[in-house]
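Note sheet for the following structure.
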Amino acid sequence: KTTPPSVYPLAPGCGDTTGSSVTLGCLVKGYFPESVTVTWNSGSLSSSVHTFPALLQSGLYTMSSSVTVPSSTWPSQTVTCSVAHPASSTTVDKKLEPSGPISTINPCPPCKECHKCPAPNLEGGPSVFIFPPNIKDVLMISLTPKVTCVVVDVSEDDPDVQISWFVNNVEVHTAQTQTHREDYNSTIRVVSTLPIQHQDWMSGKEFKCKVNNKDLPSPIERTISKIKGLVRAPQVYILPPPAEQLSRKDVSLTCLVVGFNPGDISVEWTSNGHTEENYKDTAPVLDSDGSYFIYSKLNMKTSKWEKTDSFSCNVRHEGLKNYYLKKTISRSPGLDLDDICAEAKDGELDGLWTTITIFISLFLLSVCYSASVTLFKVKWIFSSVVELKQKISPDYRNMIGQGA
């Protein structure tokens, strides 16, 4: 059933932005199906955005996105989180404002006068989230995929958190756990990562994170596994800069990846074999046929496009042979000329064969017609000669009879 998301802005309280930058967040919860798109200030904030993978729990997805901005610009300047869920035709805009006090006993003074707000009263206790491995790590044998368990809103008074990991209900002890202090609300965040085997994830094994803390009435368990379903390989198309762009200082290449399922995919760019960093991907979008598509745009200076031999769009997806497909576009004049000539020759040959076929057909028809006419004339002349000869030839038999 299609379910629109609920959107919650996550912002520090007044007085907690003491550093040079501040991180703002947007929690998108309770939607189905995938996917959603999160933009900040209509896309003008993009360089410091981090989007976390979606988590499926109880048939609904939850994901989050964060952006880091200079503390000198917020909250004096507006920051807005925009969430679009195409499947439900839902668009939600949330303005990020300093969070007000949770406790009414010791309220926070206005931000202009505030130096340090009291720590929030975390009556609800810690929250636990589990995240799947990066798809590139899963599909590349040289990398190590990891499942991540994140515990947030841990009180500084009871910071001890016990995290246990299970694979198909068998406990494992290879996880690495780190603790971080969240300055914006004076809480503890605990991150535990479990290295896993590639085949364990691909085969659908279940990974469980079990968390316990004094502020929890009972342990919290979160499970995750690879979503089962039809696997469809993507089709990849790489598009050169439009002709109108070539007169400008900057140009862009586009990689269109369509028709794939599931939605987990990795797209990267290289030029002459070297990794490119200046590109942006859309989130996978659910198409009308149930498959997904994605756009990736590589930006560069026009001079680089003119000087570089080739650019490649590298796609990794479980539906591909060896999980990998590379599409390359070349700026080499020789190669470009060959491609153009090849296409022109194909067109010329098609036209030439058509002309030759028509000519041969007409020639054979003409020969047949001429032969038929000639044969008819010869037959007519021969018949006339025979008839004439019969008329003028003397009747020697009668002549002999008369002589006798």
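Count begins at 1; order follows the chain as displayed.
The backbone N, Cα and C atoms fix where each Cβ goes, glycine too.
Listed features, source Swiss-Prot:
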DOMAIN    5-97  domain 'Ig-like 1'
DOMAIN    126-225  domain 'Ig-like 2'
DOMAIN    234-330  domain 'Ig-like 3'
VARIANT   Gln162 to Arg  In allele B
VARIANT   Thr193 to Ala  In allele B
VARIANT   Asn299 to Asp  In allele B
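Highest Cβ count within 10 Å among the variant positions Gln162, Thr193, Asn299: Thr193. Counting only the Cα atoms, the space from Thr193 (variant position) to Asn299 (variant position) is about 34 angstrom. Look at Thr193 (variant position): DSSP puts it in a strand. Between the C-alpha atoms of Asn299 (variant position) and Gln162 (variant position), the distance comes to 45 Å.
As a summary of secondary structure, the domain 'Ig-like 3' (234-330) carries 14 helix, 55 strand, 28 coil according to DSSP. On the 0 to 100 pLDDT scale, the domain 'Ig-like 1' (5-97) averages 80 in the predicted structure.
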